[in-house]
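Chemist: While the structure shown retains the original residue, Swiss-Prot records the natural variant Thr54 to Ile with this note: In strain: CNTC 1/82. As a natural variant entry, Ser167 to Asn appears in Swiss-Prot alongside the note: In strain: CNTC 1/82. Under its natural variant annotations, Swiss-Prot gives Val173 to Ile the following note: In strain: CNTC 1/82.
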Amino acid sequence: MTRLEIVDSKLRQAKKTEEYFNAIRTNIQFSGKENKILAITSVREGEGKSTTSTSLALSLAQAGFKTLLIDADTRNSVMSGTFKATGTIKGLTNYLSGNADLGDIICETNVPRLMVVPSGKVPPNPTALLQNAYFNKMIEAIKNIFDYIIIDTPPIGLVVDAAIIASACDGFVLVTQAGRIKRNYVEKAKEQMEQSGSKFLGIILNKVNESVATYGDYGNYGKRDRKRK
């Protein structure tokens, strides 16, 4: 099995936000034992969903849960800057196109209990690949092997891929950058994801300006459909 090493700078970054993601992990655990397969998305690129996916997966693994992180943002993966391969690797697109077995794409890491499925090469038809039978077949094959499966998806505000992926998940989390995305776009993204039939677990407000906000501003994670003034 191919091994991936998480780069030191990313580990240090994750350490700085460890308490924050431990709190998010706890909220997810309290949301229900049935919520094991989670899609992570955002409205636009650059809001921090991939970092959130990785940090959440790390938190789960470090808490003792056997965790699989799937990089399903096959159009614009940034995880190659987080995990470095010790050899030639195959990824999700190789499997979905029928050019690799499932066992070929699940990689061990230098973090105990954390395994990763890389995205693979950028395909000419990302949406069509996700809609074929291989994706659901993969989820069925692995869902009882891992305690949690975290799937980093493309931004729902740009392409429909995230909703397709979410249809095979127990729930989804929406990551949004503070001060960047208007509320109506966030609401629309939430509605698009809910059309998949997946359960909305909450919004993570990311990249908050600490000069005008405190740790307490993250406390609404997991609260759904709150009444707004």
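Please read every residue number as a count from 1 along the shown chain.
Cβ atoms here come from the backbone N, Cα and C positions, even for glycine.
Computed from a predicted structure; not experimentally measured.
For each feature listed, report its degree of burial, its nearest neighbours and the pertinent distances within the displayed model.
Modeler: Every protein chain considered, the tally of other Cβ atoms within 10 Å of the Cβ of Thr54 (variant position) stands at 26.
Of all the Cβ atoms in the protein chains shown, 18 others lie within 10 Å of the Cβ of Ser167 (variant position).
Other Cβ atoms within 10 Å of the Cβ of Val173 (variant position), summed over all protein chains shown, number 25. Under DSSP, Val173 (variant position) is assigned to a strand (E or B) in the three-state scheme.
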Chemist: Rounded to a whole angstrom, what is the C-alpha distance between Thr54 (variant position) and Val173 (variant position)?
Modeler: 13
